[in-house]
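Participant: So Swiss-Prot has the following annotated:
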DOMAIN    81-153  domain 'RRM 1'
DOMAIN    155-236  domain 'RRM 2'
MUTAGEN   PHE118 to Ala  Abolishes RNA-binding activity but not AR-mediated transcription coactivation; when associated with A-120; A-197 and A-199
MUTAGEN   PHE120 to Ala  Abolishes RNA-binding activity but not AR-mediated transcription coactivation; when associated with A-118; A-197 and A-199
MUTAGEN   LYS197 to Ala  Abolishes RNA-binding activity but not AR-mediated transcription coactivation; when associated with A-118; A-120 and A-199
MUTAGEN   PHE199 to Ala  Abolishes RNA-binding activity but not AR-mediated transcription coactivation; when associated with A-118; A-120 and A-197
Amino acid sequence: MMLRGNLKQVRIEKNPARLRALESAAGESEPVAAAAMALTLAGEQAPPPAPSEEHPDEELGFTIDIKSFLKPGEKTYTQRCRLFVGNLPTDITEEDFKRLFERYGEPSEVFINRDRGFGFIRLESRTLAEIAKAELDGTILKSRPLRIRFATHGAALTVKNLSPVVSNELLEQAFSQFGPVEKAVVVVDDRGRATGKGFVEFAAKPPARKALERCGDGAFLLTTTPRPVIVEPMEQFDDEDGLPEKLMQKTQQYHKEREQPPRFAQPGTFEFEYASRWKALDEMEKQQREQVDRNIREAKEKLEAEMEAARHEHQLMLMRQDLMRRQEELRRLEELRNQELQKRKQIQLRHEEEHRRREEEMIRHREQEELRRQQEGGFKPNYMENREQEMRMGDMGPRGAINMGDAFSPAPAGTQGPPPMMGMNMNNRGTIPGPPMGPGPAMGPEGAANMGTPMIPDNGAVHNDRFPQGPPSQMGSPMGNRTGSETPQAPMSGVGPVSGGPGGFGRGSQGGNFEGPNKRRRY
């Protein structure tokens, strides 16, 4: 079911003059012929409806679809659908003007100049405009015959120097950047080959003016080839209606030229001589045009060859520049890589130097800490120093560094010289002056001094060979309460660790308490 918006009540003409006008218009355009045939067939086949009681004089009509008059892809209300209506009455109104074209669809533009007696109207499609022109041209309106023509397209441009690969769609796409394009056509010859020319029709004049200025000032390229298009205003020709006899002005020149009918000039006459000269002039013009066209064609071919060679040279130059740029970039990348390697080496060296400095700092700090601890805690030899001292003193037996022979641990018997000093090694020691001693106990296998004689003889006298006579012993000393058992003896001169040195071991006061025979000395 068709929409009512696409339907239109159209009047069927019974006038033979109108039918002849439709036939003449149908001979000019196939769409118009189809529309006229549809109107005629519909008028013949449609049953005559009953006349309306309210309007008995209303002419008969039928309903048609307006969309059937549109070509596939055709745009509506374009400049090509615009009609010029001349010889209008001066008192015509806009409503009367619209009512004149209401049977051909809804118009979109209506303009009337009553002073000069003309107007413009734009219909929906080109086919409807052609039908309206064919029907209304010459119609008497208020005793004045109407003159209807297609209006000149003021927004149309001619495009030259087109490439053979340019199509209608590409041409429309290229010029759409200046404004809405209604139609773009590439002109071809009878074989369908592009002639290098075309035309573009815009919807309004400002975009056409903009395209004309931009293409004239710059070089507008449509394809890869640097071949700019030439844009010019389109020359308007009326090749449909031409100049009918009824529009000719009957001047004196008109009547003079129309005195003789069309004829062929007879050879040898005045007419034939000058007619031949006119033909020779036209032939010369034709030859010159052909020569000019030939020169232009050769110049174009030469320019295309030079352009192709220059394009190859330009491409080679671009390739060389790109190669040089890549080489420069590679060299720069290599330099950056070398700089990065140098930086990494420097950073590694700095890290190694920092690590070494930190280790030295740690070692120095450790030594300072050790020295500080030794200074704070006094002379306390560590384990390694004790071991070194023990190795230096030598193993003197299973009892320790000092293995003093006494009554409870007698030394092995033997005659090995005088008894050594208690706790003293005989190496690097000076001799003790005094009377020679008898045979004493032998040295132990460890080389330590073993005193074989008991510290207290049988008579109870205490020998003072080891300790010189000192002040009275302090209280608490184990030797302090032996009254009457000890007789004072003279101290042995020269007894000491070194010959001629002080008595005793030379450490501290000799008058100190001695708590036991095997007590080790303090450090």
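For all residues, glycine too, the Cβ spot is worked out from N, Cα and C.
Nope, none of those substitutions made it into this model, it's the original residues.
I'm curious about the neighbourhood of these features; can you describe it?
Facilitator: Helix, strand and coil counts from DSSP across the domain 'RRM 1' (81-153) read 22 helix, 21 strand, 30 coil.
Residue counts for the domain 'RRM 2' (155-236) under DSSP (helix as H, G, I; strand as E, B; rest coil) come to 21 helix, 28 strand, 33 coil.
Other Cβ atoms within 10 Å of the Cβ of PHE120 (mutagenesis position) number 16 in total over all chains.
All protein chains considered, the CB of LYS197 (mutagenesis position) has 15 other CB atoms within 10 Å.
Sequence-distant contacts of PHE199 (mutagenesis position), defined by Cβ-Cβ distance under 8 angstroms and a gap of at least six in the same chain, are ALA156, LEU157, THR158, VAL159, ALA184, VAL185, VAL187, MET234.
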Participant: In sequence order, what residues of the same chain, 6+ apart, have a Cβ less than 8 Å from the Cβ of PHE118 (mutagenesis position)?
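Facilitator: Spatial neighbours, sequence-distant, of PHE118 (mutagenesis position): PHE84, VAL85, GLY86, ASN87, LEU88, ILE112.
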Participant: In this predicted model, what is the average pLDDT of the domain 'RRM 2' (155-236)?
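Facilitator: A mean pLDDT of 92 is what the model gives the domain 'RRM 2' (155-236).
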Participant: Pop the Cα-Cα gap between PHE120 (mutagenesis position) and LYS197 (mutagenesis position) into the table, whole Å please.
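Facilitator: About 30 Å separates the two Cα atoms.
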